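Taken from Swiss-Prot as is:
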- Glu17, Arg71, Phe72, Lys73, Lys74, Arg190: substrate binding site (BINDING)
- Tyr45, His117, Arg190, Lys195, Val246, Glu266, Gly267, Leu268, Pro269, Thr270, Val271, Leu272, Ile273, Glu274: UDP-N-acetyl-alpha-D-galactosamine binding site (BINDING)
- Glu50 to Ala: No effect (MUTAGEN)
- His117 to Ala: 10-fold decrease in the turnover rate (MUTAGEN)
- Arg190 to Ala: Abolishes catalytic activity (MUTAGEN)
- Glu266 to Ala: Abolishes catalytic activity (MUTAGEN)
Amino acid sequence: MMKISFIIATLNSGGAERALVTLANALCKEHEVSIIKFHAGESFYKLENEVKVTSLEQFRFDTLYHKIASRFKKFFALRKALKESKSDVFISFLDTTNIACIAAKIGLKTPLIISEHSNEAYLKPKIWRFLRRVSYPFCDALSVLGSSDKVYYERFVKRVKLLLNPCHFSDEISFDSSFEKENLVLFIGRLDHNKNPVMFLKAIAHLDKNLQENYKFVIAGDGQLRQELEYKVKSLGIKVDFLGRVENVKALYEKAKVLCLCSFVEGLPTVLIESLYFEVCRISSSYYNGAKDLIKDNHDGLLVGCDDEIALAKKLELVLNDENFRKELVNNAKQRCKDFEISHIKEEWLKLIAEVKNA
């Protein structure tokens, strides 16, 4: 039995958080698993009782002085937590947390695996890109989600492993499950610029009026653009239901016929994986830089240009008007399910942990 500590900023409703919780829940059956997080608050996703969660001490950030002082305090609190955990391996998630862990681990012998969950281009501030470039060579291993990211990081990181996110539904849904589908089209994700939900709304406005009337269009997620998007729905004269953050997305997948992803940049979008298990047809933007890792266009899903609402509307009309074609796409997509099974991904992680421990 090993002691494994995960480190992450929060356990909110993001895809990286979902992946961490799924992996922690799988590993805790055979190992002692803990999660160290920077911020207070409960996990959005259900954790097994065996997983121990601790939050670093919280500090003030209300003035410039406190912002600066608190960052130093947070760093030393992280280092203390790492030392006291007496872990066999550390696994950190997301870029800024990775950088902090590399610095906080200096002098400690415990190996550190860092995990990237966005495309390398997503980190925009130059200072953070610089810190990533100079710090990442000091990790013991780096896991990435896309083939293009693996090529990029191998230029300066000694051990880079392509590890897909596990789908927590893989233990719940059998391969031959069938679902009672409704005329439902989904958008699931944060309501921010990168997820580009306005593209979804504009595409709906371009659909044939009969399709607009006969289908229900739903956005599950919340974020800074919600009010702006609600105004946009009114100005376009369309009907869209805003559900906010949804804990039980399974119920939506079971009913939905189509899922749309409109992002500019992604790592390995959770929604494109989860939808495989529920016979939901996937239409995705050709986001930078890994859409083709998950979708073979016109075979197991459909790809459209980034921010091209006209193309999205045409692809939507294609599958909404041709149920046989939609079913062909989802049946082909189901062949990918085995790639994301929890048991398979867990074993891949254990192999990587063994590598860094024995290095």
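Every residue, even glycine, has its Cβ placed from backbone N, Cα and C.
The noted changes are left out; the structure has the residues it started with.
Distribution of Swiss-Prot features across the structure.
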residue : record                                          : Cβ neighbours (10 Å)
Glu17   : substrate binding site                          : 22
Glu50   : mutagenesis position                            : 14
Arg71   : substrate binding site                          : 12
Lys74   : substrate binding site                          : 19
Val246  : UDP-N-acetyl-alpha-D-galactosamine binding site : 16
Glu266  : mutagenesis position                            : 28
Gly267  : UDP-N-acetyl-alpha-D-galactosamine binding site : 25
Pro269  : UDP-N-acetyl-alpha-D-galactosamine binding site : 24
Val271  : UDP-N-acetyl-alpha-D-galactosamine binding site : 23
Ile273  : UDP-N-acetyl-alpha-D-galactosamine binding site : 25
Legend entry - Integer Å distance between the CA atoms belonging to Pro269 (UDP-N-acetyl-alpha-D-galactosamine binding site) and Lys73 (substrate binding site): 34
Inset, instruction - Have a look at the recorded positions (Lys73, His117, Arg190) and report the one with the fewest Cβ neighbours inside 10 Å. - result: Lys73
Legend entry - Rounded distance in angstrom between the Cα atoms of Glu266 (mutagenesis position) and Ile273 (UDP-N-acetyl-alpha-D-galactosamine binding site): 13
Inset, instruction - Let me know how many other Cβ atoms fall within 10 Å of the Cβ of Phe72 (substrate binding site). - result: 10
Inset, instruction - Would you mind reading off the Cα separation of Pro269 (UDP-N-acetyl-alpha-D-galactosamine binding site) from Glu17 (substrate binding site), to the nearest angstrom? - result: 12
Inset, instruction - State the three-class DSSP label for Pro269 (UDP-N-acetyl-alpha-D-galactosamine binding site), counting H, G and I as helix, E and B as strand, and everything else as coil. - result: coil
Legend entry - Tyr45 (UDP-N-acetyl-alpha-D-galactosamine binding site): tally of other CB atoms within 10 A of its CB: 19
Inset, instruction - Work out how many Å separate Phe72 (substrate binding site) and His117 (mutagenesis position) at their Cα atoms, rounded off. - result: 26
Inset, instruction - Looking only at C-alpha atoms, tell me how far Val246 (UDP-N-acetyl-alpha-D-galactosamine binding site) is from Arg190 (mutagenesis position), rounded to the nearest Å. - result: 11
Legend entry - Distance from Ile273 (UDP-N-acetyl-alpha-D-galactosamine binding site) back to Arg71 (substrate binding site), taken between C-alpha atoms, in Å: 36
Inset, instruction - Starting from Arg190 (mutagenesis position), work out which of the recorded positions listed here (Glu17, Tyr45, Glu50, Gly267, Ile273) have their Cα within 10 Å, and give them in sequence order. - result: none
Legend entry - Distance [Cα-Cα, Å, rounded] between Ile273 (UDP-N-acetyl-alpha-D-galactosamine binding site) and Glu17 (substrate binding site): 15
Legend entry - Spatially closest candidate among Glu50, Lys74, His117, the listed recorded positions, to Val271 (UDP-N-acetyl-alpha-D-galactosamine binding site) (Cα to Cα): His117
Legend entry - Coarse DSSP state, helix versus strand versus coil, of His117 (mutagenesis position): coil
